[in-house]
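The structure appears right after this line, and notes come after that.
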Amino acid sequence: MADRNSIGENAAALIGNTPMVYINKLTKGLPGTVAVKIEYMNPAGSVKDRIGAAMLAAAEKDGTVIPGVTTLIEPTSGNTGIALAFVAAAKGYRCIVTMPASMSGERRTLLKAYGSEVVLTDPAKGMKGAIDMANQLKENIPGSIILAQFDNPNNPLVHYQTTGPEIWRQTKGTVDAVVFGVGTGGTITGVGRYLQEQNPGVRVFAVEPEESAILSGRPAGPHKIQGIGAGFAPAVLDTKIYEDVIRIHSDEAIVMAQRLSYEEGLLGGISSGANVAAALQLAARPEMAGKLIVTCLPSCGERYMTSPLYTDIRESAMALAVESLEANLKKLCLHNYDIME
């Protein structure tokens, strides 16, 4: 993983060793303590940088892919596609991403900025629609491959090899519980396995959207928490690794993501809000008194400026206009003071 004290071989060498920080204001008065791993500080901006690089490296090692020859195709809610696009650009691969049209405009723009081609699918079909489209494209494009994040064992493996050890080292082995949103299930599976090998007492909790709580035995449905709640149980997810599932409504995740930015200075995306909301629920339990709960901020809020996360803020920002000093001072509640020209 990334060595921040030397020059990287290429951009992919900068992945990992992301920082951790305590949540302070939002946990005030709660029995437990919460810390977050800031995964949006990976070079392409999300936790998925880890699996994008790992899956491609494994395919290169076994000769499945060749730079400049193989076309990479990947169905994604956005972040894995961006991670693959970033690694593909660094290593010289053509990359095609299929994703539901409901994903944010920033994701489409980022994918194209990295040189990838984007194919949108019916949002009503969720991730299954994107997966079906990717499979159809693979059948028709010679020399193409799907790295298949939902099925690829290198997905949880890289979290077992990197994210888990980083959390253990950064917490000096004092982590008591981890809680992660389930998209592919790679993070919770890999991190959970590693930490429970170090300390079988570490508790693991999953997070899913209230509106699409399939891990809780409910039907799949539309929701706004991009990156989790794929609508099915992925093959790489170890459902025995977690003891319970915490359901977070999209609206709660959005509010928490907003609070994270203006109360903690952490600009996370909607799934970051879901993770922290779940972690705070755990921290509020009496049995969590004095315990350290760890979660992650999977991606940055800048990736969601056109999403429901920032609708009100975006509209307010776009409505700003050039005004006089007096008008600005009145807006800033300084109308009782003399105006100095």
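Every residue, even glycine, has its Cβ placed from backbone N, Cα and C.
Quoted from Swiss-Prot for the published mutagenesis PRO75 to Leu: In n5537; severe loss of protein stability. According to DSSP, PRO75 (mutagenesis position) sits within a strand segment.
Remark: THR184 (pyridoxal 5'-phosphate binding site) has ILE51, THR80, GLN149, PHE150, ASN155, ALA230, PRO234, VAL236, LEU237 as non-local neighbours, by Cβ distance under 8 Å and separation of at least 6 in sequence. Swiss-Prot lists ASN79, GLY183, THR184, GLY185, GLY186, THR187, SER271 with the feature pyridoxal 5'-phosphate binding site, giving similarity to another entry as the kind of evidence.
Within 10 Å of the C-beta atom of ALA88 (mutagenesis position) sit 26 other C-beta atoms, taking all shown protein chains into account. ALA88 to Val appears in Swiss-Prot as a mutagenesis experiment; the accompanying note says: In n5522; severe loss of protein stability.
Same-chain residues at least 6 positions away in sequence with a Cβ under 8 Å from that of SER144 (mutagenesis position) are, in sequence order, THR70, THR71, LEU72, ILE73, ILE96, LEU137, LYS138. SER144 (mutagenesis position) falls within a strand segment according to DSSP. Per Swiss-Prot, mutagenesis SER144 to Phe is noted as: In mr26; susceptible to high levels of hydrogen sulfide.
Under the heading of mutagenesis, Swiss-Prot lists GLY183 to Arg and annotates it as follows: In n5515; severe loss of protein stability. DSSP assigns GLY183 (mutagenesis position) to coil in the three-state reduction, outside any helix or strand. The Cβ neighbour count for GLY183 (mutagenesis position), using a 10 Å radius and every protein chain shown, is 28.
Here the residue is the original one, but Swiss-Prot notes a mutagenesis experiment at this spot, GLY229 to Glu: In mr33; susceptible to high levels of hydrogen sulfide. Following the DSSP three-state reduction, the secondary structure of GLY229 (mutagenesis position) is coil.
While the structure shown retains the original residue, Swiss-Prot records the mutagenesis experiment ARG259 to Lys with this note: In n5519; no loss of protein stability. No effect on enzyme activity. The number of other CB atoms found within 10 A of the CB of ARG259 (mutagenesis position), across every protein chain shown, is 17.
For the recorded site, THR295 (mutagenesis position), the DSSP three-state label reads strand. Per Swiss-Prot, mutagenesis THR295 to Ile is noted as: In mr39; susceptible to high levels of hydrogen sulfide.
Comparing CA positions across the mutagenesis positions PRO75, ALA88, GLY229, ARG259, the one lying closest to GLY186 (pyridoxal 5'-phosphate binding site) turns out to be GLY229. Annotation: no mutagenesis positions among PRO75, ALA88, ARG259 have CA atoms within 10 angstroms of the CA of GLY183 (mutagenesis position). For SER271 (pyridoxal 5'-phosphate binding site), the nearest neighbour among the listed mutagenesis positions (ALA88, ARG259, THR295), judged by C-alpha distance, is THR295.
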